[in-house]
Structures are given as structure tokens and as C-alpha cells.
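Student: Have a look at this one before I ask anything.
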Amino acid sequence: MAPLLAAAMNHAAAHPGLRSHLVGPNNESFSRHHLPSSSPQSSKRRCNLSFTTRSARVGSQNGVQMLSPSEIPQRDWFPSDFTFGAATSAYQIEGAWNEDGKGESNWDHFCHNHPERILDGSNSDIGANSYHMYKTDVRLLKEMGMDAYRFSISWPRILPKGTKEGGINPDGIKYYRNLINLLLENGIEPYVTIFHWDVPQALEEKYGGFLDKSHKSIVEDYTYFAKVCFDNFGDKVKNWLTFNEPQTFTSFSYGTGVFAPGRCSPGLDCAYPTGNSLVEPYTAGHNILLAHAEAVDLYNKHYKRDDTRIGLAFDVMGRVPYGTSFLDKQAEERSWDINLGWFLEPVVRGDYPFSMRSLARERLPFFKDEQKEKLAGSYNMLGLNYYTSRFSKNIDISPNYSPVLNTDDAYASQEVNGPDGKPIGPPMGNPWIYMYPEGLKDLLMIMKNKYGNPPIYITENGIGDVDTKETPLPMEAALNDYKRLDYIQRHIATLKESIDLGSNVQGYFAWSLLDNFEWFAGFTERYGIVYVDRNNNCTRYMKESAKWLKEFNTAKKPSKKILTPA
């Protein structure tokens, strides 16, 4: 397989929405087929504050082979303090992109200036309108009996210019304070992600955002942002994640260029082909790790309590050797190193994986001794975002191999099909996700056996349903999401198996609470357990998966009154 395709597959399988137009279901091509852009107004409909659920079950199981009754997971399989919740991120759901003092983000800028780089030409100016509908969202979470809600804080909503000098936006503080208070009043624990890919555009223009070559300005500005969050929300929030999916963020923003700010090497297809896809992802990743270490150090010195936790969330695609050869086993290990170890090993032991250092060489920055000391052990919980797995097939390490993207440094292609021609698991909706719950168990065993079995939360897990202009998804079909329900049930059941094997996994968050803006896939994929009708003021409807989670969560719990302030 060509190096570019191998890297594209590695990227495309890392996160929802990054996705079908990068690689086909059989790994047959690397292409970017954009649909005709929608009207700019279509992505700016004002959503109202209505709340709707469907009380009656509709349809059948649509031919999906479900688990037998005895195999369906039950809440009492898990410890009473095991956390079940749902997850979102600020840019994907909030909307209100320029309201109440919010500054412009890199994604606002990217979508407004390069709509051709979004599959349907849309943007998240309105998103799912959660800025105005957060009370409805909390009501939904409570209705489903969720223990927790994972959401992110928009950096430019809090600091419009991204810096201390630019000032704090009091309306941004008020919004998140209101959300956190309402969650707690309803018995829902907030899990807060400080950064989920929305960089203040002012910092992009000032020093290149996370490409800051000084490795200083971005670290200082991010640490100040984290401090503002700790100062204003730390009395209520016990669980913090400094960064979400740094591997996806860096590789897609500065490698393939399909994420804001859209940079890649000359000759590749992106908005700004003036970068270096073999270097810039590593530069940005290095800055992320330095910023994480400083934020955790600050937190531990001034805000930490006995009942608080802090870490970061990794995106992990499971790996299985393509064949039985020693070379394919080595390819699997290199793939784990760049997919997981790139950001995990520095926070565990203070430095990058040995394979990455030997293969990327001078392209991978070096940590100073004092930086290694701050990095090592800079967490007391970790998040894992798991969706699917791939077969890792060896690419010979030789002078004839010319990497194109940073992920080519794994010297391994990521294959959907094994040597027998069969896929790693059943296809799920969009082409990049194949259901393979065993990969989640493999990952948890790696965390147990190799990395000391830290407290783990599955901070994202789910599938997307394709909904495009050419292949629209009827609302009834979207609500009857039995494939998603089966996927969720099987992965929750796998968590029980992993706990029985000694895993320290302590929670599970479905991705996502709501159908939302899926980055460069726009609104062409629906990942929500709750349907958002963008043609009807963003009215919410619980899908079958949400209804089952409601039954699951409330089976062994006393009901509580839903508190929703006027």
C-alpha cells in the first residue's frame, strides 16, 4: 500500500467524521470527494428551545443481529461508582460563534474562509445550539439517568484574544458556570475538557498557535487559560482533561491539513500547502505536551483536592498484526507507539517511544531534563477514545521508503481486511468504523500490563450514520438506530470482561450526546444518541440507543426529580 494511503487510513480511523471520503471501506483509494456546498444560510438556522422525546418504540431491529437477553449488559454488572455518561465538545454543539463577547476560533475562521474544505460546505455557527439549549441538554441527560457529562470549554469564549492581556469574557464564565451548576443540581458530574481543538484565531495569527517555534508563548497562554478555568470552575469540577485527542488534532491540522488551520506539505491537497507534514505535527504535539505538563503542575500545586482528578484523553485505534510473521508483529508495536505512545509515554515516563525517536530522528523535538520531570506522572486518570481497530501490516524500513506524513513513521499500513480478505469486524454506518470490541479489551490490557493500570475512562465510543444530500437519512431510520445500540451494548459488555481481567476502567461516555458538526464532515454524519432536527429549530428526539441507556441507567437507581431552572 502506498505510504500516503497508509497514513490516510491511520488518520481516518482515529476519530468520528474523519472519514469516508479519505478511505473507502476496502482501503481502495485516498480521495477527497466534496459534495456541492449548501447555502450559507442552511447552516445558520436559529434553533429554538423546544424539547421532544418519542415515547413509543418505532420499527424493528432492521436486520441487526442483536445480543441475546442474557448477553445484554446490565447496570448491576458494574461497581456502584462506575460512571456512565455522554460526551460533546464546544465547537461541535454550542453555536453562538460570535455572541456575548466570544472571540473567533481557528474553526470559525477555517469554515468561513474555506467552506470547500467541509464536506457539505457547512459550519458550526449554530451547531446544535447548545449555548441556548443547555437546559434542554441537561434535561435529556437526567432523563437518561446519566451519571456524568463530558463537555469542553471554548478557549475563545473565555479569552476572546486567547491571552491574559486580552481579558476574560464574563459572559463566557457565566455560561459554563450555569451549565456546571445545573448539572450538579441534577446529580450529574461534569467532566471538563479544557481544549478540544478550538484555538483562538488571534493566537494563530500572532505566532501560529500550537506551531509556536519558541515552545513558550503557546504554553504560557494555554496555562493561563487553564488557570482561569481552575479559578472559576475548580470549586465545582472534580474531573479535568487538559487535551482531547492530541494525535488526531496534530496529524490532521498540520499533516493532512483537513483540520483547521489546514496546513500540509507542498503537493498535498489542503487549504495551505506551505507547511511540512513530516515536522509540524511533531512541533505542535511537543507544545501540547509541554502545555499539559505546566497545567497539571499548576493544578497540583494550587487546586488539587483528595477527590479531584486530572489527565488527558487519547484517541486510540486498536491494532492487530496482519499476519503471523515477526515483521507484522513489529509493525503492530510501531503502530501502537505512534497511535498511543506518542502522547502517552511522555506523561508516563517523560519521553517519546524509542521506535519514534529512532525513526523520526531530528524531526521529533527533544525534552529538557526539567520538562521530562514535569511530564512523568502528570496525571491521576486517563481518557481513551475508542471506535475501531485495524490490521497492521509491515512496510520494510529501507532507503527506498519515503514518508509523506508524520504517521508514515510507523512503517506500517493499516488494513481493514486481513490476509483472508475478511474485514476486522462488521461495518458500521460510515465506512471507517468496523465493530471490533475485542480491540477495546486489548487496549485496556495494554494499559494494565504495560502502563501500570491507571484509572481509565472510555471518554468516547460510538458510530456515525451517514446523512448527505445524495443519500439522506430519513428521521425514522435515524431514530431506529439499532446498529448503534448493538455497538454500544457490545462495547459495554466488553468493559465488564476487562474489569474481570483486572482492568482499572472506571467509566464510559457515549459519543455523542447529540448529532453535531463533525469537523470536516460537517453535518453529513450523525453520531448522537439524541437526534437533532436542524430543519425544525434543533428539536431533540431520543433515539433507540438513548432509550436503552435510560433503561440501563435507571434499572437499579431511585428516580430523582429533574431540576430545570426557568
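Heads up, the Cβ atoms here are built off N, Cα and C, so glycines get one too.
At each noted site, the model still has the original residue.
The beta-D-glucoside binding site annotation in Swiss-Prot covers Q92, H196, N244, E245, Y387, E460, W511, E518, W519, Y527. Here Swiss-Prot notes a mutagenesis experiment, E245 to D or Q, with the remark: Loss of activity. Per Swiss-Prot, active site, proton donor is recorded for E245, and the stated evidence type is similarity to another entry. Among the sequence features in Swiss-Prot, the mutagenesis site F252 to I, W or Y is noted as follows: Reduced substrate affinity. While the structure shown retains the original residue, Swiss-Prot records the mutagenesis experiment C264 to A, D, R or S with this note: Loss of activity due to impaired dimerization. Among the mutagenesis results in Swiss-Prot, C270 to A, D, R or S has the note: Loss of activity due to impaired dimerization. The residue drawn here is the original one. The note that Swiss-Prot attaches to the published mutagenesis M317 to F, I or V is: No effect. Here Swiss-Prot describes E460 to D as a published mutagenesis experiment; the accompanying note says: Loss of activity and impaired dimerization. Under mutagenesis, Swiss-Prot gives E460 to Q with this note: Loss of activity. The active site, nucleophile annotation in Swiss-Prot covers E460. Here the residue is the original one, while Swiss-Prot reports the published mutagenesis I463 to D with the comment Loss of activity due to impaired dimerization.
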Student: For a quick check of packing: other C-beta atoms within 10 Å of the C-beta of M317 (mutagenesis position), how many?
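Tutor: Summing over all protein chains shown, M317 (mutagenesis position) has 29 other Cβ atoms within 10 Å.
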Student: Could you check what DSSP calls I463 (mutagenesis position) once collapsed to helix, strand or coil?
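Tutor: Note: I463 (mutagenesis position) is coil by DSSP, not helix or strand.
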Student: Tell me, in order along the sequence, which mutagenesis positions from E245, F252, C270, M317, E460, I463 have their CA within 10 Å of Y387 (beta-D-glucoside binding site).
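Tutor: Passing the 10 Å Cα cut: M317, E460, I463.
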Student: Looking only at C-alpha atoms, tell me how far W519 (beta-D-glucoside binding site) is from C264 (mutagenesis position), rounded to the nearest Å.
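Tutor: If we compare the Cα positions of W519 (beta-D-glucoside binding site) and C264 (mutagenesis position), the gap is 17 Å.
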Student: Cα-Cα, whole number of Å: E460 (mutagenesis position) versus C270 (mutagenesis position)?
Tutor: 27
Student: Considering only the recorded positions N244, E245, C264, M317, I463, which residue has the minimal Cα-Cα separation from C270 (mutagenesis position)?
Tutor: C264
Student: Given the mutagenesis positions C264, M317, I463, find the one whose Cα is closest in space to the Cα of N244 (beta-D-glucoside binding site).
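Tutor: Result: the closest of the mutagenesis positions to N244 (beta-D-glucoside binding site) is M317.
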Student: Out of Q92, C264, M317, W511, which of these recorded positions is nearest I463 (mutagenesis position) by C-alpha distance?
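Tutor: Nearest in space to I463 (mutagenesis position), counting only the recorded positions, is W511.
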